[in-house]
Every structure is written in C-alpha cells, then in structure tokens.
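The next block holds one structure in the form of structure tokens; read it before the comments.
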Amino acid sequence: MPRRRVIGQRKILPDPKFGSELLAKFVNILMVDGKKSTAESIVYSALETLAQRSGKSELEAFEVALENVRPTVEVKSRRVGGSTYQVPVEVRPVRRNALAMRWIVEAARKRGDKSMALRLANELSDAAENKGTAVKKREDVHRMAEANKAFAHYRWLSLRSFSHQAGASSKQPALGYLN
C-alpha cells in the first residue's frame, strides 16, 4: 500500500478529428516508438475505409466493431491451498475497452494485408460483422470463464483485492454464475 495519496488516472486528450477519447486511446495503443502522427494517419485511413464499407459514420462503425470485441468476463488465477484455480470475474468497463482495443491492434498486426491501414480496416470490418481474430479471442476468453464457472465461488478472493476500486460491487455481474 502506498504511504502517500493514491494518484488518479490521467485524463486523455480527445482525438483532434472526431473529439473522441476512445479513439485517442486507440491511436495511443497503435502508436509505435512515439510516432503519433503516423498512428493517427493509419487510424483515420482505416476508419475512412471502414465507413465506406459499412455505410455508417467513422466513429459509429468503430464503436460497433469495438462493442463486438469487448469481453464481459475473464479468468484470474487464484491460489487456494496448494492449487491454482482459474476464477471467472467480471471485467470492469475501462478494462473492457482496453482489452478490446489491444486485441484489435494485435489481430491487425498479424494479418497479411498490404498496409497497416488496410489490415486495421479489415480487422475492424470483421469485428463489426462478429468475425475475425479479435472476436475469436473474446470468445476464447468467454469460453474459459464458462468452463471454470465451478470455481466462481472463489470470486470473493479476487473481489477482496479490487474492493478499493469504485463500483466493483455495485455493478450486476455479466453472467448468472457470478452471483
């Protein structure tokens, strides 16, 4: 525990083109070696391509793709006695966004298309249609949580460590077995 006051999370400046903090965070996750302008041009180009394909606005299409990749539950390792259990826990909203964006960027980097903008556009397009590597990753995480729901009663161990975070206990669990 820190002896001094707990520092709050820094506010991120909204994206200059669309005014979205979520998109600014996405640009930061995509950025390599501090080259923000390069990351922004890749994201804007990918969103333009995505908007042309979907017929929606750039931000709307991005939000749909992100929503389809956001996980609701994940597993955390908890040591009880001599055994380690994979305990399903609900994912907090900020972490949902962070995981979804990270998975989309990772999946786009692994694709074999010509440019990064095209790879990102294709991955976002696949995510909007509920297919693709990032959506598969979310389904794998959900499948792991479902397979380990027998250990959900150990959840109090993981909640105890998150009790200092606001809203940890006020939210309803995403799945019934987390009650």
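Numbering starts at 1 and runs along the chain as displayed.
Backbone N, Cα and C define each Cβ position, glycine as well.
Listed features, source Swiss-Prot:
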type    : residues            : note
MUTAGEN : LYS36 to Ala or Glu : Defective in ribosome assembly
MUTAGEN : MET116 to Gly       : Significantly decreases affinity for its own mRNA
**Prompt:** What same-chain residues, at least 6 away in sequence, bring their CB to under 8 Å of the CB of MET116 (mutagenesis position)?
**Reply:** ILE42, ALA108, ARG109
**Request:** Can you check which residues sit near LYS36 (mutagenesis position), meaning Cβ under 8 Å from its Cβ, same chain, 6 or more apart in sequence, and list them in order?
**Result:** VAL27, ASN28
